[in-house]
Amino acid sequence: MAKLLIMSIVSFCFIFLLLLFFRYILKRYFNYMLNYKVWYLTLLAGLIPFIPIKFSLFKFNNVNNQAPTVESKSHDLNHNINTTKPIQEFATDIHKFNWDSIDNISTVIWIVLVIILSFKFLKALLYLKYLKKQSLYLNENEKNKIDTILFNHQYKKNIVIRKAETIQSPITFWYGKYIILIPSSYFKSVIDKRLKYIILHEYAHAKNRDTLHLIIFNIFSIIMSYNPLVHIVKRKIIHDNEVEADRFVLNNINKNEFKTYAESIMDSVLNVPFFNKNILSHSFNGKKSLLKRRLINIKEANLKKQSKLILIFICIFTFLLMVIQSQFLMGQSITDYNYKKPLHNDYQILDKSKIFGSNSGSFVMYSMKKDKYYIYNEKESRKRYSPNSTYKIYLAMFGLDRHIINDENSRMSWNHKHYPFDAWNKEQDLNTAMQNSVNWYFERISDQIPKNYTATQLKQLNYGNKNLGSYKSYWMEDSLKISNLEQVIVFKNMMEQNNHFSKKAKNQLSSSLLIKKNEKYELYGKTGTGIVNGKYNNGWFVGYVITNHDKYYFATHLSDGKPSGKNAELISEKILKEMGVLNGQ
C-alpha cells in the first residue's frame with residue numbers, strides 16, 4: 001500500500017507541475033487563462049496506480065474441463081540404473097526493507113484522515129441543508145431587481161436566488177439545485193450598481209457549476225487525503241473559480257465600471273469579516289490572500305473569447321504524458337506482474353485443489369506428444385513471481401554457452417567463506433551445485449556474464465519480465481519475475497526449439513537436473529524457495545519427465561500456505577502420479 005501511495009503522489013505531482021508550467025507560459029506569453037477543469041487530470045494521475053489493469057480472459061481452442069489421466073505404457077526405457085536424489089532445502093533468507101510495517105502505518109493514517117475529512121464533509125453538507133431551510137423567498141421588489149440585473153441572461157430553473165438573515169456575505173452552493181443566498185440587508189443597504197456586481201458574480205458560479213465541481217473535488221480529496229498536494233490543487237480551483245466569475249462580471253459591465261467593481265471587491269474583502277468557512281460553497285468576499293490576484297486579473301483581463309483548441313491540445317498532451325509516466329512509475333506494471341499472451345495450443349483445466357490443500361498456487365504441464373497444456377488455477381499461473389533458484393537452470397546454460405564452465409571442467413573452488421549449509425562449503429561442479437542449489441557457484445557464473453548478453457538471451461527466450469535491475473542477484477526476490485505458465489513455455493522452448501544453445505550443453509544441463517531415474521521414467525527438475533525477512537513466500541518446482549511414450553514439461557508454484565521448493569516438489573510428484581505420468585511407482 002505504501003508503495004502505491006508514493007507512486008500516486010509522484011504521479012500527481014508530475015502532472016501538477018506540468019499544468020503549472022502550461023499555465024505560466026500561456027498566461028505570460030498569450031494572456032490565456034486555462035480552465036480550472038484541467039485540474040481533474042491531476043486526480044486521474046493520482047488514481048492510476050490504484051486502477052487494476054484487467055484484460056479479458058483469453059479464450060483457448062478446444063478447452064476441456066474433464067480431469068485427465070495420461071496414458072502410460074510399461075515399455076522399458078532401456079535404462080538399468082535406478083537413481084533417486086533426496087529432497088533437500090537449500091534456501092537463504094533475504095533481508096529486504098520491510099514494507100509491511102510501513103504499509104500498516106500508512107493504511108491506518110489514511111483511514112483516520114478519510115474519517116476526519118468525511119466528518120468535515122458531512123458537517124459542511126448539513127450546514128448547507130440548514131442554510132437552504134432557513135433561507136427566505138424574495139419579495140416582489142427584490143425579484144424585480146434580480147430580473148433587471150439578469151435580464152440578458154437565461155435564468156435557468158436549476159438556479160435559485162434567495163435571501164438569508166444569518167449570513168454576512170453572499171454565497172453560492174449546490175444542494176440539489178444551485179442556490180445563491182444574499183444577505184437580507186444587502187437589498188436595503190447596498191447600492192444597486194454594487195448589488196448588480198454581486199448578483200452577476202454569484203450567478204457565474206452557479207452558471208459554471210463551480211459549486212458542484214467543488215463538491216466532486218472534495219470527495220476526491222477525501223479519497224486522496226494521503227496526498228498533501230491535493231489540498232493545494234483544491235485551493236487553486238477555488239481561486240480559479242473566483243477569477244472566472246470576475247471575468248464573467250467584466251464581460252457584462254461597461255469598461256468604465258471595472259474600477260468600481262474592483263473597489264466593490266476590496267470593500268467586501270477588507271470590511272466584511274470572512275464569513276464562508278464552508279468547504280462546499282463560494283463566498284463573494286473571499287479570502288484576503290486571493291484579493292491581490294483578483295485585482296490584477298481585473299486590471300489585465302483578456303475578455304476575448306478563448307480558443308478551446310488550446311485547452312483540448314493541452315488535455316490530450318497531458319493525458320498521453322500521464323499514461324507514459326504512470327507506467328514508468330509502476331515499474332512496467334502491465335508486464336511485470338502478469339503474463340498476458342494467449343496460448344495458441346489446446347489446454348485442459350485441472351482440479352487439483354485437494355492435492356494443494358491449504359497451499360495457494362498453480363500447476364502447469366505440457367505434453368510434447370499431444371501438444372497440449374494441462375493447467376490448474378489458470379489465473380494464478382499467469383501471475384509473475386521471482387524465479388529464485390529455478391533461474392539457476394538458465395545461469396547454468398548461459399555459463400555453458402559462454403564457456404565459463406564446460407562438460408569436461410565445471411569445477412569451481414570454494415573460497416573458504418563459511419556458508420549456512422555444509423554442502424556449500426566445498427569445491428563444486430555443475431551437478432553438485434545444482435543438486436545443492438549452491439548460491440555462490442551460480443553467482444560466480446553470473447558475475448562473468450556481461451549484462452548485455454543476459455539481456456539478449458532473456459529477450460530471445462522471452463523470459464518473464466526480462467528485468468535485470470541492478471544485475472546483482474536479480475533472480476532472488478528482486479527485479480526478475482516470471483509466471484508459472486511461462487516457466488513451462490520458456491523451459492520447453494529452450495530445450496526443444498532453441499538452436500542457439502548446443503545439444504551438448506543441453507545434455508549437460510539435463511544431467512545436472514536429474515532427480516529420479518528408473519525403467520518407467522526419468523524425472524528432471526529444480527526447486528526454488530523465496531524467504532524474505534524470515535518468511536517463506538515463494539516456492540517453485542520446475543522440470544520435465546521422460547517416459548516411454550511422451551515427454552512432459554511441468555512447473556508448480558506456491559504463493560501461500562507452505563510456499564517452499566520442497567513442498568512444491570512433493571505436490572508436483574503427487575499430481576504427476578495421479579495423472580499417470582509417474583506410472584509404476
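Cβ from N, Cα, C; glycine included.
Under DSSP, SER389 (mutagenesis position) is assigned to a helix (H, G or I) in the three-state scheme. For the mutagenesis experiment SER389 to Ala, the note given by Swiss-Prot reads: Complete loss of the acylation step.
Among the features that Swiss-Prot reports, active site, acyl-ester intermediate is placed at SER389.
Within its own chain, LYS392 (mutagenesis position) has ALA433, MET434, SER437, PHE442, LYS526 as residues 6 or more apart in sequence whose C-beta sits under 8 angstroms from its own. LYS392 to Ala appears in Swiss-Prot as a mutagenesis experiment; the accompanying note says: Almost complete loss of the acylation step.
According to Swiss-Prot, the experimentally introduced change ASN439 to Val is described as follows: Exhibits enhanced beta-lactamase activity with cephalosporins as substrates but not with penicillins and carbapenems. Cβ neighbours within 10 Å of ASN439 (mutagenesis position), excluding its own Cβ and spanning all shown chains: 20. Taken residue by residue with DSSP, ASN439 (mutagenesis position) is part of a helix.
Taking all protein chains in view, 25 other C-beta atoms sit within 10 angstroms of the C-beta of SER389 (mutagenesis position).
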